[in-house]
Structure formats: structure tokens, C-alpha cells
Amino acid sequence: LKIAAFNIRTFGETKMSNATLSSYIVRILRRYDIALIEQVRDSHLVAVGKLLDDLNQDDPNSYHYVVSEPLGRNSYKERYLFVFRPNKVSVLDTYQYDDGCESCGNDSFSREPAVVKFSSPSTKVKAFAIVPLHSAPSDAVAEINSLYDVYLDVQQKWDLNDIMLMGDFNADCSYVTSSQWSSIRLRTSSTFQWLIPDSADTTATSTNCAYDRIVVAGSLLQSSVVGPSAVPFDFQAAYGLSNEMALAISDHYPVEVTLT
């Protein structure tokens, strides 16, 4: 079972109406049985509808989807979108994490996680949750630390230990420095395995930053992970794209992992 998190820069109608870009996005996403797409800027779900039409071009049931409401503290909103193959997994439940009072200024996240619980008959772990996060870069340390609270909430709500937390955490370079990791519970607690190392480069730009991460908790989920399968997918190299074309698709690579 192949899972990925992909921050597709400004994913919306403009990008999906470009035949070249949309065909590469579909080609990338078809690698996966579950894909989280972040930075979905699509208030009326027009781009999401087009994406699903394209993914299901050959078979109307290749992919289904779950999408969050538009999330954000001001007029700038993003959605979390999951596309998945229903012949491999099914959605058991979803909920929007409540991170506090936005208007009071004491909420924990710019885009609070929209959590999904999947059933997966073909893997060792039969049910697991995915917690998505696209952090606000300037608050990355605090937001990644707050994912620990989301983990506890999911664990309690669904009586579930097998939880994957993933997305563009902005977890490197100037946003999270080496001295700050010690203040991040998601990192210091032995409950969690960080599958994408700090040395990884998840950016399609000239920077070398491990912004995008996959973190797993729960013994069944951790034992289902195929050893070295957690890597960024460098679509530029894989498809022989120019820098310009790669960046037109996104400034991030997907991060992926395989479960058995």
C-alpha cells in the first residue's frame, strides 16, 4: 500500500486547466493508493472535480476522495484533500480537529488537521488514521509540537494507536533549526518514528530542505512500514523535466511510504 503527501503549490482551477501540468499531476498521484494533497485553493471544488475526472478516466472507480472545508485564519484558505483507491482502502471516519478559538487568537494551527481513518485489509495494520498538516512557516515549531495534542485526541476519540502524521511541516532550514527540535514533543517522544530524515530534500527548488515529513506511531503501523520506502519522489528526475516545468507543477516533491 503506497501512501504520499504532496504539497501542490496553489492547486486550483488555473493549474488543473493546464493540460500539461494536470497530466503530470495525475501521473504522479496514480503512483499512490492514498495521497494527501495540500495547498488546495479551490472554493467551489471545480479543480478537485477535474482531478477526479482525470484520475478516473479509464475506470470510474479508480479513485474516491475526501476533502476538508477551506481552512485558514483570514481570507486566505486552503483545503486538505485525500484521494484514495477504494479497491485498496476505505474511509471509516473523518473529523476536523478543534484547535481552539480562532477569533480569540488561541488556536494552535493556521490550518487545523482534517483527520481521516482508513481501513486497509491488505496490510498488517488493518485500520489507521492519517493526520495532515501544512504548517504556517513562521509557526512551524509550535504547530509541529501541537501535533502531539492531535495525536492524543485521535488516539482517544477512535481508541486507535496506529496514526500517521504527514504533510508539509516546514520542518527544516530557517523554519525549524537544529536547536529547536528539543522543544518539539512529536520529535522527543519515543512514540513516534520520523520516516523522512532531516537530511532529505523535499523541495523542487534549489534549496535543500526536509520540509515534508511522514511520522508514524503505533506498533502495528510501524511494523507495516517497508524499511527504506519512505523517500521524496523526485518527479523532475523521474520524468526528465526542466527546472521550469518541475516548478510549474510544484515547489515540493511528494513524500511517500509503502506499507505491507
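Including glycine, each Cβ sits where the backbone N, Cα and C put it.
Sequence unchanged from the original; the noted substitutions are absent.
Note that this is a predicted model, so its numbers are computed, not measured.
Under the heading active site, Swiss-Prot lists GLU78 (among others). If you draw a 10 Å sphere around the CB of GLU78 (active site), it holds 21 other CB atoms from the protein chains shown. In the three-state DSSP scheme, GLU78 (active site) is classed as strand.
Residues or ranges marked as active site in Swiss-Prot (evidence: similarity to another entry): HIS134 (among others). HIS134 (active site) carries neither a helix nor a strand DSSP state and counts as coil.
Swiss-Prot gives this note for the natural variant ILE163 to Val: In minor variant. Under 8 Å, Cβ to Cβ, and six or more positions away along its own chain, ILE163 (variant position) finds PHE128, ALA129, ILE130, VAL131, TYR151, VAL154, GLN155, VAL216, ALA217, GLY218, LEU221. Classification of ILE163 (variant position) by DSSP places it within a strand.
Here GLU78 (active site) is positioned 9 angstrom away from HIS134 (active site), judged by their C-alpha atoms. Using a 10 Å Cβ-Cβ cutoff, HIS134 (active site) registers 26 neighbours.
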